[in-house]
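Copied over from Swiss-Prot, here are the features:
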- Cys98 to Ser: 10-fold decrease in activity. Strong decrease in zinc content (MUTAGEN)
- Cys98, Cys100, Cys125, His127: Zn(2+) binding site (BINDING)
- Cys100 to Ser: Loss of activity. Strong decrease in zinc content (MUTAGEN)
- His127 to Gln: 10-fold decrease in activity. Strong decrease in zinc content (MUTAGEN)
- His129 to Gln: No change in activity or in zinc content (MUTAGEN)
- Lys240: ATP binding site (BINDING)
Amino acid sequence: MKIKTRFAPSPTGYLHVGGARTALYSWLFARNHGGEFVLRIEDTDLERSTPEAIEAIMDGMNWLSLEWDEGPYYQTKRFDRYNAVIDQMLEEGTAYKCYCSKERLEALREEQMAKGEKPRYDGRCRHSHEHHADDEPCVVRFANPQEGSVVFDDQIRGPIEFSNQELDDLIIRRTDGSPTYNFCVVVDDWDMEITHVIRGEDHINNTPRQINILKALKAPVPVYAHVSMINGDDGKKLSKRHGAVSVMQYRDDGYLPEALLNYLVRLGWSHGDQEIFTREEMIKYFTLNAVSKSASAFNTDKLLWLNHHYINALPPEYVATHLQWHIEQENIDTRNGPQLADLVKLLGERCKTLKEMAQSCRYFYEDFAEFDADAAKKHLRPVARQPLEVVRDKLAAITDWTAENVHHAIQATADELEVGMGKVGMPLRVAVTGAGQSPALDVTVHAIGKTRSIERINKALDFIAERENQQ
């Protein structure tokens, strides 16, 4: 049997992390079994579905490289198929027309609730033989079995059973002729030959209804697996107050897709004590029986740790392709300065996100207007003039501009003046970067370049002279 899974988001908003994890699990299960992964857009909610949301879902899937083998299919383009199946069910007696008014249904609901009963349709039209005009408004309901139960073996939660007496005669076509969500899902899974439905636990109550419709259609019933929800680190349902929720917001915040995928796969699934997984390892090891039934807690610090790991573990050239977007957001002109791959090597240990990296690299490419006030006050003092003049001259004398030779020039300055490296290094750092923090000074000065470094040292010397004149 060829394994076929699907991810079927409703385009009413962005791709959130819960949806992304569901998509990842479905994708991994298909890839693990050499099967196929289908993308289906469930856009039957015409009022809330938007083209922008569809684009956001696609962007998120593409950024995570969760490529699909079929689709995207759109439910709104399949209404003729759904209605043909409903008409067939009406002929076979597995569905019926319901003419009950909203007023009657509301009165029925209130009566049942007053008695402490679960509100459900009483089946009046199911057994009615009244004649109605062809143009009289009606809905179509599924004639749910009235006896027995629905049992399915959830691949994560184990056997789950629902009594058919608890289930309503579901509306499958509205008065305007449009099919309903639960029905469209059934026909889609049937037509697309979906073998395994992996989705959120909020769909558990839909499953027995969908199974009954599939059986009425004499269609194969897929295997179901319902993934637990994701909570914030405070135990409450994940929301915007816990930080980013949209997948693309994590891109904007400077996370690599590999970090988010690695984090999401471990958010409810485990393989021994292993924390770091390549995409190939995820595919190799993923199984549904290793997915936890319990809700997971989203921990941003853990994601940040993973992101820092991947910034340094992945090839710098690859990381640079993602960094480029953030550089553009900061409007930094990188034509005069180190290659971005070299920048990743320089700043990788210091920066936990690509956004942080982009925001802290400008001095490598562009001159700064002024020195950081605190750093200048502390390190650009008259006592720093001589170390800066000596190190400037030694840097100017370098013919082979390497980080090693830059280091020798700084060390030689400290030796010549008989001072500690800090007496040379800190004024030099503020002079060439404008701030009090940077990567190792030799590689920083080397990356900034000989001409620009000397110009900035002269600017720092002018700054010191101006301060002296003002005193």
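Don't overthink the numbers, they just go from 1 along the chain as shown.
Glycine is no exception: its Cβ is also placed from the backbone N, Cα and C atoms.
Taking the Cα atom of each, Cys125 (Zn(2+) binding site) and Cys100 (mutagenesis position) are about 7 angstrom apart. Secondary structure at Cys125 (Zn(2+) binding site), as computed by DSSP, is coil. Classification of Cys100 (mutagenesis position) by DSSP places it in coil, neither helical nor stranded. Apart from Cys98, Cys100, Cys125, His127, the Zn(2+) site neighbourhood in this chain, defined by C-beta within 8 angstroms of the site C-beta centre, holds Tyr96, Lys97, Tyr99, Tyr121, Gly123, Arg124, Arg126, Ser128, Arg141. Around Cys98 (mutagenesis position), the same-chain residues six or more apart in sequence whose CB sits under 8 Å from its CB are Tyr121, Arg124, Cys125, Arg126, Cys138, Val139, Val140, Arg141, Asp169, Ile171, listed in sequence order. Cβ neighbour counts within 10 Å, taken over all protein chains shown, single out His127 as the most crowded of the mutagenesis positions His127, His129. Taking a C-beta cut-off of under 8 Å and a sequence gap of six or more, Cys100 (mutagenesis position) has these contacts in its own chain: Tyr121, Arg124, Cys125.
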